[in-house]
Amino acid sequence: MDIEAYFERIGYQSSRNKLDLEELTEILQHQIRAIPFENLNIHCGESMELNLEVIFDQVVRKKRGGWCLQVNHLLYWALTKMGFEATMLGGYVFNTPANKYSSGMIHLLVQVTLSGKDYIVDAGFGRSYQMWEPLELTSGKDQPQVPAIFRLTEENGTWYLDQIRREQYVPNQEFVNSDLLEKNKYRKIYSFTLEPRTIEDFESINTYLQTSPASLFTSKSFCSLQTLEGVHCLVGSTLTYRRFSYKDNIDLVEFKSLTEEEIEDVLKTIFGVSLERKLVPKHGDRFFTI
């Protein structure tokens, strides 16, 4: 696995190699704008693998994306290879309908230490919940970014990531009540501890998430990619584009229903994804917002 191939995949050309916050931010932003957050393998009859060689082949060579356990694993590898002091952490995702965090550790994120200061880096949450910059590991501090205001809070050794969102405007009246729209202005995202993890810690949950009928990931096919101004999402056959702050403190959210032929074209043109197997788009009843 070649770090230069990874840099080429994310379009990163700087040779600064200063291992500072600016470079860390650039790596994160290049990755989230080049590598989609997606689970399409599941809906093409293929598996979601955790092996780094397989992930590298899928994401870097075949120009696909992946879910958090894959794209953040790749990010962790790249940062470590560059010389950053990085640690894998495990997260518990907030389930809005149940109003509680997941019982299983279903999210992988990365902690990076720079000159004695800790940051959270995550390229694998996608949609409008995706951070665009590393977050200072500081409790109770509002950290405004382009997508929203993020806030980390620590309580008895557990950290909580929340988001304060803008109002949203949906011009197409057909979709104003879409189940894909986030209704909460204050949104809990996930919790985590600072206990170091290895990829092996996620093996059983990786299998569960792609096989269980109760899993969000078997319920919906999705692909999400950040841009310079917002984020594209394809859920089932519904395409959305959210433009952050198109007006003062308001996001613009555009919807479009696609035909089967349009889906294949959109995956290639918007997300840069060419599938080897036929996708069966799915929009099941599990809660999932963009």
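A Cβ is built for glycine as well, from the same backbone N, Cα and C atoms used for every other residue.
Per Swiss-Prot, active site, acyl-thioester intermediate is recorded for Cys68, and the stated evidence type is similarity to another entry. If you draw a 10 Å sphere around the CB of Cys68 (active site, acyl-thioester intermediate), it holds 23 other CB atoms from the protein chains shown.
In three-state terms derived from DSSP, His107 (active site) belongs to an extended strand segment. Residues or ranges marked as active site in Swiss-Prot (evidence: similarity to another entry): His107 (among others).
Annotated active site per Swiss-Prot: Asp122 (among others), in sequence order. DSSP assigns Asp122 (active site) to coil in the three-state reduction, placing it in neither a helix nor a strand.
Under the heading CoA binding site, Swiss-Prot lists Ser103, Gly104, Tyr208, citing similarity to another entry as support. In the structure as shown, the Cβ atom of Gly104 (CoA binding site) sits within 10 Å of 14 other Cβ atoms.
A C-beta separation below 8 Å, combined with a sequence spacing of at least six in one chain, links Val121 (variant position) to Leu24, Leu28, Leu75, Leu79, Ala86, Leu109, Val110, Gln111, Val112, Met131, Pro134, Leu135. For Val121 to Ile, Swiss-Prot lists a natural variant annotated as follows: In allele NAT2*21; slow acetylator.
Val266 to Ile appears in Swiss-Prot as a natural variant; the accompanying note says: In allele NAT2*21; slow acetylator. For Val266 (variant position), the same-chain residues lying six or more positions away in sequence with a CB closer than 8 A to its CB are Leu234, Leu239, Leu258.
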CoA site shell beyond Ser103, Gly104, Tyr208, criterion: Cβ within 8 Å of Cβ centroid: Ser102, Met105, Ile106, Ile205
Recorded positions listed as Ser103, Asp122, Tyr208, least Cβ neighbours within 10 Å: Ser103
